[in-house]
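Let me begin by presenting the structure, written as structure tokens, before commenting on it.
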Amino acid sequence: MSRQLLPVLLLLLLRASCPWGQEQGARSPSEEPPEEEIPKEDGILVLSRHTLGLALREHPALLVEFYAPWCGHCQALAPEYSKAAAVLAAESMVVTLAKVDGPAQRELAEEFGVTEYPTLKFFRNGNRTHPEEYTGPRDAEGIAEWLRRRVGPSAMRLEDEAAAQALIGGRDLVVIGFFQDLQDEDVATFLALAQDALDMTFGLTDRPRLFQQFGLTKDTVVLFKKFDEGRADFPVDEELGLDLGDLSRFLVTHSMRLVTEFNSQTSAKIFAARILNHLLLFVNQTLAAHRELLAGFGEAAPRFRGQVLFVVVDVAADNEHVLQYFGLKAEAAPTLRLVNLETTKKYAPVDGGPVTAASITAFCHAVLNGQVKPYLLSQEIPPDWDQRPVKTLVGKNFEQVAFDETKNVFVKFYAPWCTHCKEMAPAWEALAEKYQDHEDIIIAELDATANELDAFAVHGFPTLKYFPAGPGRKVIEYKSTRDLETFSKFLDNGGVLPTEEPPEEPAAPFPEPPANSTMGSKEEL
């Protein structure tokens, strides 16, 4: 009898030793709960860590926005994102839009390396490990077009002249790839570029008759446009093949008008053009005499295509920020300025004569050949610049004061709008008062938005630099805590701090022209 009971007793002991709730069929704490039905808001799937897997299985093309409820950029994107979903649904496109609350779904945010909001990722065919980063615009049509070119063909297949002419006639910018073999790897390069060049429409053909009708004998990418020259050809190198970077630069350069007016609609494309030299003609377009200058400006432009971008700035429009950047008043128009975006150096005509095609051409050649010195912005020296504890420096007196070999000069480079600068202002004033009786120490400040220096450029605010007495034009950048005690310790130690001092405080970046990315600003975590 005891032998018969032994297996039963062993079974009871095993059950008793299991953790509570681990009976057969129970779920361990580490297991995922069963997948839920995925809710929707305004046509957008609302995902969690429990439903992402289901969404990936059910939707072969899935764009997911990682957002934060407090993020202003996310709030601005939300209505456009919903509109894009509605547009694509109306077209019966096989693509789905979804969103994830990043702070609430921290595991997902960490899994996909989300460090700023909004971040959008595109998943294909359920592949969870290698999503594509979204790099397109933030408006509804831009989002929709970015997705169309990924779930559908990025270029239209053209079989005859009627189809080609219909495509060319229907858009301002049309790019057609003429390839004798559509299986060639150059075609894959062409289609890859077509996915992201959303401001152009792309076509593709291998028809010999179309080669003949457009005067081509070998593989060529042709840009058709309804302005300027009307057409620009990019022959494919028979030995090296089609280079994505070279083709991209060609299309960006030749898709720009020879003369572009600066405004809110064109500014992003101007800065994304990858042409470093920009020649700006400042005119008042309400005046007939100024408008007459545009013809000569346009006449000079073709010979500098790809080297210099010709831009018209209307001083009668909302362009005060452009005038300020060049240190100009509206009354200075008509006038020319050239800026190199890489070095930020600015140039002005030396003679200041009339603006003609000849004078514009000569000015451009002189700058490109290094025959014109750049000019630096500077405010006028205030009469009382040295009367307060904090001395006021401008471009015109900076060198004389900062590199005085008999003085130790501590300078704050600031921007009037900078919050960090305003927060540290009381400490800087207190520092100046503390050391105002030290004849060999000067505490100063310089508005770096209105004054430029030949010695170095300022890239963030506030930037603090110490210029010790003595020869050699030595410069020490201060990167520690911005308070009176630490400032004083720094000065008393001759421009050095003990190693235990806390790390540097952040600086607000100097405003830059819009970058090539079309996603715009994001908010970091």
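First residue shown is number 1, and so on along the chain.
Even glycines carry a Cβ here, placed using N, Cα and C.
Don't expect the noted substitutions in this model, because it carries the original residues.
Quoting Swiss-Prot on the mutagenesis of Cys18 to Ala: Impairs interchain disulfide bridge formation.
Residues or ranges marked as active site, nucleophile in Swiss-Prot (evidence: similarity to another entry): Cys71 (among others). With a 10 A radius on its CB, Cys71 (active site, nucleophile) counts 21 other CB atoms from all the protein chains.
Residues or ranges marked as active site, nucleophile in Swiss-Prot: Cys74 (among others). In three-state terms derived from DSSP, Cys74 (active site, nucleophile) belongs to a helical segment.
Its Cβ placed at the centre, Asn284 (mutagenesis position) has 16 other Cβ atoms within 10 Å. The annotation that Swiss-Prot gives for the mutagenesis experiment Asn284 to Gln reads: Increases formation of a highly stable disulfide-bonded PDIA2 dimer.
In the shown protein chains, 23 other C-beta atoms lie within 10 A of the C-beta of Cys364 (mutagenesis position). According to Swiss-Prot, the mutagenesis experiment Cys364 to Ala carries the annotation: No effect on interchain disulfide bridge formation.
Across all of the domain 'Thioredoxin 2' (367-496), the predicted model scores a mean pLDDT of 95. Per Swiss-Prot, the feature domain 'Thioredoxin 2' maps to 367-496.
Per Swiss-Prot, the feature active site, nucleophile maps to Cys418 (among others); the stated evidence is similarity to another entry. Under the three-state DSSP scheme, Cys418 (active site, nucleophile) falls in the coil class.
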Tally of DSSP helical, extended and coil residues in the domain 'Thioredoxin 2' (367-496):
35 helix, 29 strand, 66 coil
Hey, what's the Cβ neighbour count for Cys74 (active site, nucleophile) at 10 Å?
22
Measuring Cα to Cα, how many angstrom lie between Cys418 (active site, nucleophile) and Asn284 (mutagenesis position)?
32
Other CB atoms within 10 A, centred on Cys418 (active site, nucleophile):
20
